[in-house]
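What follows is a single structure, written as structure tokens, with notes after it.
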Amino acid sequence: MRKDERERDAPAMRSPPPPPASAASPPESLRNGYVKSCVSPLRQDPPRSFFFHLCRFCNVEPPAASLRAGARLSLGVLAAFVLAALLGARPERWAAAAAGLRTLLSACSLSLSPLFSIACAFFFLTCFLTRAQRGPGRGAGSWWLLALPACCYLGDFAAWQWWSWLRGEPAAAGRLCLVLSCVGLLTLAPRVRLRHGVLVLLFAGLVWWVSFSGLGALPPALRPLLSCLVGGAGCLLALGLDHFFHVRGASPPPRSASTAEEKVPVIRPRRRSSCVSLGESAAGYYGSGKMFRRPSLPCISREQMILWDWDLKQWCKPHYQNSGGGNGVDLSVLNEARNMVSDLLIDPSLPPQVISSLRSISSLMGAFSGSCRPKINSFTPFPGFYPCSEVEDPVEKGDRKLHKGLSGRTSFPTPQLRRSSGASSLLTNEHCSRWDRSSGKRSYQELSVSSHGCHLNGPFSSNLFTIPKQRSSSVSLTHHAGLRRAGALPSHSLLNSSSHVPVSAGSLTNRSPIGFPDTTDFLTKPNIILHRSLGSVSSAADFHQYLRNSDSNLCSSCGHQILKYVSTCEPDGTDHPSEKSGEEDSSVFSKEPLNIVETQEEETMKKACRELFLEGDSHLMEEAQQPNIDQEVSLDPMLVEDYDSLIEKMNNWNFQIFELVEKMGEKSGRILSQVMYTLFQDTGLLETFKIPTQEFMNYFRALENGYRDIPYHNRVHATDVLHAVWYLTTRPIPGLPQIHNNHETETKADSDGRLGSGQIAYISSKSCCIPDMSYGCLSSNIPALELMALYVAAAMHDYDHPGRTNAFLVATNAPQAVLYNDRSVLENHHAASAWNLYLSRPEYNFLLNLDHMEFKRFRFLVIEAILATDLKKHFDFLAEFNAKANDVNSNGIEWSSENDRLLVCQVCIKLADINGPAKDRDLHLRWTEGIVNEFYEQGDEEAALGLPISPFMDRSSPQLAKLQESFITHIVGPLCNSYDAAGLLPGQWIETEEGDDTESDDDDDDDDGDGGEELDSDDEETEDNLNPKPQRRKGRRRIFCQLMHHLTENHKIWKEIIEEEEEKCKAEGNKLQVDNASLPQADEIQVIEEADEEEEQMFE
């Protein structure tokens, strides 16, 4: 019985009956993501024949059934006629016909291929011209093509029959001209396009030549007739296909729409984005009314958007909460209502009945809020990246709106903002959604202070900033085990902290080494906090205790010392709820009724606490501005004692750095840090950015220890590059327009020691002054932050250099090459390793007084400057710099543009990195010796690995002169010329008389002429580029640049050495040629002797 019922109900289940037309929207239980609709059934394809596949192969649409039936009937009639003719003939006729057929077949077998080629040529030409003139489709504008074969061959046939002088072989050219004339007249009739007419003429000449040369087996009179016949057949076939068949590219003929009876009812999934989920009708469900959908909209229904909006509001709160009973009430709205009721209770003019009612409502809402428990947020929203804010007055924060939790570019809804009725003067501090590195989102109980009976968020909450408790490592590990990013550095977590014991208020906990967060940290690390600067303490005693504690909290992005904030103790004798709430504001009213007396006491308490807070803040700022005397004492005495002598040695382009290294002896390992400290003192960068000396020296000593003891790319090279960028940016430059004067570079700072908003600091060297207004200086046109980034980049630019080139690392699949995808491998490694060192320990944080935006800008500039030292990108930078600074159509360098200043700094560090050939001869040879030894070490390793030895790195065949000459000619020379042409090289004006100037010009011309007699044209051009004529200013003034002078002299010396080597090689070659005259006999004897020795060894 059950089986019969199931069989009877099965059809109803497969095709449920449609609902009545008058039915309203279906019940909510049926709206489960599926709708009833009707679809057209799939039709079975008809059987395919050979003719159908042939049409598909020819790219045409198969004909209709009626056309196919007529074609079959015609073929049948033709076959019957042929069969009847054969049956009615006599046997004798069959024999004669067979003999004639054999003769015809023997002749046609030799002519079949040319005839078929002619037919195909006419077929494809007709198809092309037909569709090119009209496009695909039916029409009657191309039937003139049927006359084309006749014009090609019938004219030739007539000339052959009636003009006997055209029958010889030499008259073939005349017959071809006759054919082309006939075809040309034919193309004029239908107004063929010019290119099509030319194509037809070329085609006619080609097919005539095929007929003339390929049909030699046929009689001469029969050749044009058969050619015309097959050509006409090809044209006719092409026109027939174009007339009776459709091209597949054309739109097919419209088909009749399916009737309602052909549709089958089905149940299908509903397209969520094409329905109005909160007000759709039955017609939309059953497919009777179409709802057009914009294809650009996301497939998300309105219910999903509402749920998403609500969930996102919860995620963006500092504490993700919801009611335990699952009632789905937004606690932020509930707490807003409680705040508004509490504000109304303060009004003394309200009647007692209203006050009683309001107190009852507040108690009910407080009881409901107290029953809610927080839930762990398993999602990590992206709150944006806020800069570190400075010390703010809590009173001023009360009327300020929260930061938006999400970027304005996205389409996500923003969290609900705090609203206040303004009926009371209570503080309404609003805490933004923050991210904590150590503990993620903490509960209020964990952040409160258990001693002294403190409670949280009562009506008398003062919301002062104190020191939070430290969460144990086991809790942090348990809570964030699944949320940490795979492969993250362990230093980015507080699990390595040595202190895990809760401390009392006013003390600080240990902090792990700082890290540099990026945007991915906010998505993968929910425990990152965006903090407040240090400056918010509850008392002066707490502040001094903090200064004595070395384990201070540091910002992970800008290095500021910070204090995390929690609520403090409340006055005794007041009951407060201990439960948490989901309100973003930290001032949540309790369930107990309030009165006016308590409110006045609260205001008095808040004023007292605020005065204490501001007092502690002032002490903090005073102490932060005072220099740390103990740290200065711990520094190396050499930094202070030899400052004057060291800066005097460095005030020269030819800084004798190797003599300084020998003088320092065992302390030469600290040359980079000492020179860096000296330069920062000279330029005033230590005072401008409030750089602590101890952290500064700690970092740069660790940085120079990371340089390897290799011949060239060591700490001495880094120090030389640092000196070069300092010299190029602080020495006087003739004719450079100076944007900021010396008195304008000293910017005034605020009372806290920081620059005011909108002010830009500029520096100047204490060891050098600008002689007059005809000189300028790069330090007056480039802000101090950018120059400091340039100096730091020079110190970092070859950190942890392995002594091998990028090409070697790529060829050997080194880990760095794999990590950086073979692009600027060493430069990326230097920058990343140097910044990793800076972020590894808090005692390296010498940039702690930079705000967030300054630090981000500084880091960007340092990385860009280091990456610019890649010689593979040398010519790209050179072309860009020439287009900006030296192009006649360019406006020159705009010092107000950050991009132009960045380009100047990049070219400056590039020039400093390869400044060896621009030094005097002794320094240049010392640097050349270092780079050559490093090259030879790489060549030895390449030979050991079986790799081809790179150019100039083979120790067995030294080419020192060619290496340096090529390096100067192609790399250093063009860069220095471009930098000099832009007017950025330091130098001095030289007063000369007209006669002296003329003589110097003549001497230069003579020198160039003498050199041109011995060198080729390329060397002459290079020599002219490296020997620029003295630039005359104001008639009798020219510029002398020490850098260009040394570069020119070194280049001349290397060229002379190359010439001497070439002459020596030529002399040795001539000697070898003279000696080789008697060598053949000796060679033969030597070969015979070797053969005899081999035979003796074989016999032995």
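Placement of Cβ uses the backbone N, Cα and C atoms for every residue, glycine included.
Listed in Swiss-Prot:
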- Ser273 to Ala: Loss of insulin-induced phosphorylation (MUTAGEN)
- His713: active site, proton donor (ACT_SITE)
- His713, Asp798, Asp913, Gln964: AMP binding site (BINDING)
- His717, His797, Asp798, Asp913: Mg(2+) 1 binding site (BINDING)
- Asp798: Mg(2+) 2 binding site (BINDING)
Number of Cβ atoms other than its own within 10 Å, given for the residue listed as 'active site, proton donor': 23
Secondary-structure category, per DSSP, in which Asp798 (AMP binding site) falls: coil
Between His717 (Mg(2+) 1 binding site) and Asp913 (AMP binding site), the C-alpha gap once rounded to whole angstrom: 8
Length of the line joining the Cα atoms of Asp913 (AMP binding site) and His797 (Mg(2+) 1 binding site), in Å: 9
Separation of alpha carbons, Asp798 (AMP binding site) and the residue listed as 'active site, proton donor' (Å): 7
Sequence-distant neighbours of Gln964 (AMP binding site) in its chain (C-beta under 8 A, six or more apart): Pro917, Thr928, Asn1050, Trp1054
Intrachain C-beta neighbours of His797 (Mg(2+) 1 binding site), sequence separation six or more, cut-off 8 angstroms: Ala718, Val721, Glu827, His830, Ala865, Ile866, Thr869, Ile909, Asp913
Neighbour-count leader, CB within 10 A, binding-site residues: Asp798, Asp913: Asp798
Env. residues of Mg(2+) 1 site, Cβ within 8 Å of mean position of His717, His797, Asp798, Asp913 Cβ: His713, Ala718, Val721, Ala794, His801, Thr869
Longest CA-CA distance among His713, Asp798, Asp913, Gln964, per record bound to AMP, angstrom: 21
Three-state secondary structure, which DSSP defines for His717 (Mg(2+) 1 binding site): helix
Neighbour tally for His717 (Mg(2+) 1 binding site), based on other Cβ positions within 10 Å of its Cβ: 23
